[in-house]
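Copied over from Swiss-Prot:
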BINDING   His108, Cys114, Cys133, His139  Zn(2+) binding site
MUTAGEN   Lys22 to Tyr, Phe, Trp or Val  Impaired viral infectivity
MUTAGEN   Ser23 to Asp or Ile  Impaired viral infectivity
MUTAGEN   Thr96 to Ala  90% loss of reverse transcriptase activity in virions; no effect on the ability to decrease APOBEC3G level
MUTAGEN   His108 to Asn  Abolished zinc-binding and viral infectivity
MUTAGEN   Cys114 to Ser  Abolished zinc-binding and viral infectivity. Reduces the ability to decrease APOBEC3G level; when associated with S-133
MUTAGEN   Ser144 to Ala  90% loss of viral infectivity in non permissive cells; no effect on the ability to decrease APOBEC3G level
Amino acid sequence: MENRWQVMIVWQVDRMRIRTWKSLVKHHMYVSGKARGWFYRHHYESPHPRISSEVHIPLGDARLVITTYWGLHTGERDWHLGQGVSIEWRKKRYSTQVDPELADQLIHLYYFDCFSDSAIRKALLGHIVSPRCEYQAGHNKVGSLQYLALAALITPKKIKPPLPSVTKLTEDRWNKPQKTKGHRGSHTMNGH
């Protein structure tokens, strides 16, 4: 029988970022209770030797599975050190990989309070609304002018510790373009 290869997208992440993310997930599962229904699988519960952990996040009748890996081939930089993360959306027998931004949006659909567009309508009708969004990572678009105006009136409350963002977990903090000052010293430009 010949070898069968399965190719997966694995985001290279440094070890400390993975540790921080796991810690945030466990805190919100066991202490704050904001991640009710999430399931954390340790490395010793997995039959695969390269899997460091898995977090299963129920999304209705589907689920999001964030798997962290160790012992992979090192990346192009010394600090990659063979650590990585894959993000998978599963429903029954179907599964597909998703990017970190979409994962954060899916999580936000089901978890964490949000001051959303519906809050504007509720406020006009005199109903009590949640005055802030607890999970800013789930928003990657600019809101309506009404939403921005109402959101500007209410200062967001800082949540300690922050909620676990998949985008934050997979972002490349070393290869971001360096910001330099413009001609007058006040404007910023991205590497130009």
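For all residues, glycine too, the Cβ spot is worked out from N, Cα and C.
Where a substitution is noted, the model still shows the residue that was there originally.
Feature map: annotations from Swiss-Prot on the structure.
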residue: Lys22; record: mutagenesis position; Cβ within 10 Å: 19
residue: Ser23; record: mutagenesis position; Cβ within 10 Å: 12
residue: Thr96; record: mutagenesis position; Cβ within 10 Å: 8
residue: His108; record: mutagenesis position; Cβ within 10 Å: 20
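The two recorded residues, Lys22 (mutagenesis position) and His108 (mutagenesis position), have Cα atoms 18 Å apart. If you measure from the Cα atom of His108 (mutagenesis position) to that of Thr96 (mutagenesis position), you get 19 Å. Distance noted between the C-alpha atoms of Ser23 (mutagenesis position) and Thr96 (mutagenesis position) is 26 Å.
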